[in-house]
Amino acid sequence: MVAVRRRRTQASNPRSEPPQHMSDHDSDSDWDTVCEECSSGKQPAKLLLCDKCDKGFHLFCLRPILVSVPKGSWFCPSCSKHQIPKSFPLIQTKIIDFFRIKRSPDSSQISSSSDSIGKKRKKTSLVMSKKKRRLLPYNPSNDPQRRLEQMASLATALRASNTKFSNELTYVSGKAPRSANQAAFEKGGMQVLSKEGVETLALCKKMMDLGECPPLMVVFDPYEGFTVEADRFIKDWTIITEYVGDVDYLSNREDDYDGDSMMTLLHASDPSQCLVICPDRRSNIARFISGINNHSPEGRKKQNLKCVRFNINGEARVLLVANRDISKGERLYYDYNGYEHEYPTEHFV
């Protein structure tokens, strides 16, 4: 469909024409639009047209569910050749190149740094620890082969999403410059990450640079799409990852219907200064962590991570942190609507 630009919604029903006496409203809801999955013409604004067969599907009837109309061409499951994503090759050199892993002459230094942070905390009294909890670095899996499998699972998801790996916020020409990211602009202020917290985050970054990734597996679910599961026990208050991607002004993305993974970075009093993180081109594992259903008690019970924005050296950063102990094999979830409450989650599992 290239002759007329439209949002590929309101799929026509070729099986019948509406009677002349019907109103335009009845025509739109009962005749002009239909979902091939539920056979309903309701909510025509959420019906997506296949660019090949022109059949309609509700965004929430698709598997996995779509939360917004995608950019460019879209093909229904019958017309699409997309099946289970092809796994990234479990070859060390390819994984090292994909993640740009730095070779370290002595990786034991990283482990000792993590242990020293833990020893410092043990000296703190129980009373003090209750008053001021501290962030923990994640503990990588001990088995190097298992870490390769974990990274290969992430590479599979990134490649299927046509996304390059990045573990930092990126500032590119034509979008928001780094100078725009000033935590001081945050409406109501932003909490400052402590010196020890900054050191803990830096340790997590260093471990990832050396291939000691978080103990997580990216798993493709036919209902939810790519999901993330804990591959070992994770303690409460452990840093899971930083939410990264291209930084842009919110005003540039207000009409981005495909920006379902955008994250608030800066919620400024001046709307022109509001920033978002866009992981559609560059991202890490944060992009694939699932959101809870805010509309059901069962959905809220699944939450095991929280999204927290910190002032780090004057800049806004977003961290995903465990908000309780997480068992091995447990799927990771956090609240997509922690700030603006604008993300549609009513059809989430």
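Any Cβ shown, glycine's included, is placed from N, Cα and C.
Neighbour list (Arg309 (substrate binding site), Cβ cut-off 8 Å, at least 6 residues apart, same chain): Glu186, Met190, Gln191, Thr264, Leu265, Ala316, Arg317, Val318, Leu319. A strand conformation is recorded for Arg309 (substrate binding site) in the three-state DSSP classification. Annotated substrate binding site per Swiss-Prot: Met190, Arg309, Tyr339, Glu340, in sequence order.
Classification of Ser290 (S-adenosyl-L-methionine binding site) by DSSP places it within a strand. Marked as S-adenosyl-L-methionine binding site by Swiss-Prot: Glu224, Gly225, Phe226, Arg287, Phe288, Ile289, Ser290, Gly291, Tyr343, Val349.
If you look up Swiss-Prot, you'll see 214-337 marked as domain 'SET'.
In Swiss-Prot, a published mutagenesis experiment is listed as Leu49 to Trp, annotated Loss of methylation activity. There are 22 other CB atoms within 10 A of the CB of Leu49 (mutagenesis position), with all protein chains counted.
One mutagenesis experiment catalogued in Swiss-Prot, Gln92 to Ala, is accompanied by this note: Loss of methylation activity. The Cβ neighbour count for Gln92 (mutagenesis position), using a 10 Å radius over every protein chain in view, is 15.
Listed in Swiss-Prot as a mutagenesis experiment, Ile95 to Ala is described as follows: Loss of methylation activity. DSSP assigns Ile95 (mutagenesis position) to a helix.
Under DSSP, Glu186 (mutagenesis position) is assigned to a strand (E or B) in the three-state scheme. One mutagenesis experiment named in Swiss-Prot is Glu186 to Asp, and its note says 24% methylation activity on histone H3.1 and loss of methylation activity on histone H3.3.
Looking at Swiss-Prot, you'll find the mutagenesis Met190 to Ala noted as follows: 87% methylation activity on histone H3.1 and 2% methylation activity on histone H3.3.
According to Swiss-Prot, the mutagenesis experiment Tyr339 to Ala carries the annotation: 98% methylation activity on histone H3.1 and 22% methylation activity on histone H3.3.
Taking Leu49 (mutagenesis position) as the reference point, none of the binding-site residues Glu224, Phe226, Phe288, Ser290 has a C-alpha atom within 10 Å of its C-alpha.
Among the recorded positions Glu186, Glu224, the residue whose Cβ has the fewest other Cβ atoms within 10 Å is Glu224.
Taking all protein chains in view, 22 other C-beta atoms sit within 10 angstroms of the C-beta of Phe226 (S-adenosyl-L-methionine binding site). Residue environment of Ile95 (mutagenesis position) contains 22 other Cβ atoms, counted within 10 Å of its Cβ in all protein chains. Annotation for Phe288 (S-adenosyl-L-methionine binding site): same-chain Cβ neighbours under 8 Å, separated by at least 6 residues, are Leu154, Ala157, Val218, Phe226, Thr227, Val228.
Mean pLDDT, taken over the domain 'SET' (214-337), works out to 91 on the 0 to 100 scale. Residue pair Ile95 (mutagenesis position) / Ser290 (S-adenosyl-L-methionine binding site) shows a Cα separation of 24 Å.
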